[in-house]
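Peer 1: When I checked Swiss-Prot for this same protein, it listed these features:
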| type | residues | note |
| --- | --- | --- |
| BINDING | His83, His182 | heme b b562 binding site |
| BINDING | His97, His196 | heme b b566 binding site |
| BINDING | His201 | ubiquinone binding site |
| VARIANT | Tyr54 to His | In strain: Isolate Nellis |
| VARIANT | Leu121 to Phe | In strain: Isolate Nellis |
Amino acid sequence: MTNIRKSHPLIKIVNESFIDLPTPSNISAWWNFGSLLGVCLILQILTGLFLAMYYTSDTSTAFSSVTHICRDVNYGWIIRYMHANGASMFFICLFMHVGRGMYYGSYTFMETWNIGILLLLTVMATAFMGYVLPWGQMSFWGATVITNLLSAIPYIGTNLVEWIWGGFSVDKATLTRFFAFHFILPFIISALAAVHLLFLHETGSNNPSGISSDSDKIPFHPYYTIKDILGLLIMLMMLMMLVLFSPDLLGDPDNYTPANPLNTPPHIKPEWYFLFAYAILRSIPNKLGGVLALVLSIMILAIAPLLHTSNQRGMMFRPLSQCLFWLLVADLLTLTWIGGQPVEHPFIAIGQLASILYFSIILILMPVFGTIENQLLKW
């Protein structure tokens, strides 16, 4: 009799994805982030579900309902802060995961990579809409500023913005629809994640060396299940330290003031995980140009496979490209810092330089360095 996990139609899928999956024997901790993202998604859906039981998506009661959750609902405060800071952990894992893909050349799995970009965009959209829901000052003005960017689209821009708002300003209709989208999108993300895995398992995982690992594979369970659980425990420990010791560390104090359309906060800025893109947007004086740069800062990932000139897949044996990669990381951290600063003298120039450097590294320097390394290897 065959084992039920190998014969049952449903259990067989789980078995082939998480138990008997042939996995390269040399993948490092950088390959942990996929499973961590899955855990983050489940955590966000569960905490979000409990928050949705008490939240009201009406402009007159939204702010009060969030206060009510924190003050009066049993353990409401911990659910709310786990959800808010869980989003930060989600993005930390996302950035690490994408960075790993860039470093080790995982973008050569085209289908997996493109679905990953789609996932990144969907998660960003979900997080943005979630930030609007508490209906604090930064929620309201963030929604106003970011949705207003669409008005830069020629001809249809203004109509598009009013269509998204459901009126002539961010109001009750906007909040209600954002709540509806914020509720449904995580389930769409789950479906996309399943497709992401489906395509990944067609090719098998990449590994740090970038060389085919067909000759040296081990079963996913118990080796990588244990390794993933270690990563999970570290992440949960970091999350709970954030939630229990400094839950408002990554938030904006302005969001504890109820939304007021008549009073603009001095510095409108999004959550920390969007600051790099926000800095790129602000560094271009033209509205349409800024919006295009904002979109390109993420969509540039889609052409990563076309910009790959090296004969080697990953950067493990390419010291020049490694220097460039870490320069890119430093540049993104600089952009994140600039995005949170006011628009005044030194910061404007730094932001513009960092934005130029960001696009230069990806579009020009990386392909050039790849070609140089190919030539050096011929010596």
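In case you wondered, yes, glycine gets a Cβ from its N, Cα and C as well.
Mind running through what each feature is packed against?
Peer 2: DSSP classifies His83 (heme b b562 binding site) as helix under the three-state reduction. For His83 (heme b b562 binding site), the number of other Cβ atoms no farther than 10 Å from its own Cβ, over all displayed protein chains, is 21.
The local packing around His97 (heme b b566 binding site), expressed as other Cβ atoms within 10 Å of its Cβ over all shown chains, amounts to 20.
His201 (ubiquinone binding site) falls within a helix when secondary structure is assigned with DSSP.
Neighbour density for Tyr54 (variant position): within 10 A of its CB lie 15 other CB atoms from the protein chains shown. In the three-state DSSP scheme, Tyr54 (variant position) falls into the coil class.
Within 10 Å of the C-beta atom of Leu121 (variant position) sit 14 other C-beta atoms, taking all shown protein chains into account.
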Peer 1: Taking Cα atoms as reference points, which of the recorded positions Tyr54, His97, Leu121, His201 is nearest to His83 (heme b b562 binding site)?
Peer 2: Tyr54
Peer 1: Fewest other CB within 10 angstroms, which one of the binding-site residues His182, His196, His201?
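Peer 2: Comparing Cβ neighbour counts within 10 Å for the binding-site residues His182, His196, His201 gives His201.
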Peer 1: At the level of the C-alpha atoms, what whole-angstrom distance separates His201 (ubiquinone binding site) and His97 (heme b b566 binding site)?
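Peer 2: Distance (Cα to Cα, whole Å): 17 Å.
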Peer 1: Whole-number Å distance between the CA of His97 (heme b b566 binding site) and the CA of Tyr54 (variant position)?
Peer 2: 33
Peer 1: Between the Cα atoms of Tyr54 (variant position) and His182 (heme b b562 binding site), find the distance and write it as a whole number of Å.
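Peer 2: Checking the Cα atoms of Tyr54 (variant position) and His182 (heme b b562 binding site) gives a distance of 15 Å.
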Peer 1: Cα distance, His182 (heme b b562 binding site) to Leu121 (variant position), nearest Å?
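Peer 2: Cα to Cα, Leu121 (variant position) and His182 (heme b b562 binding site) are separated by 14 Å.
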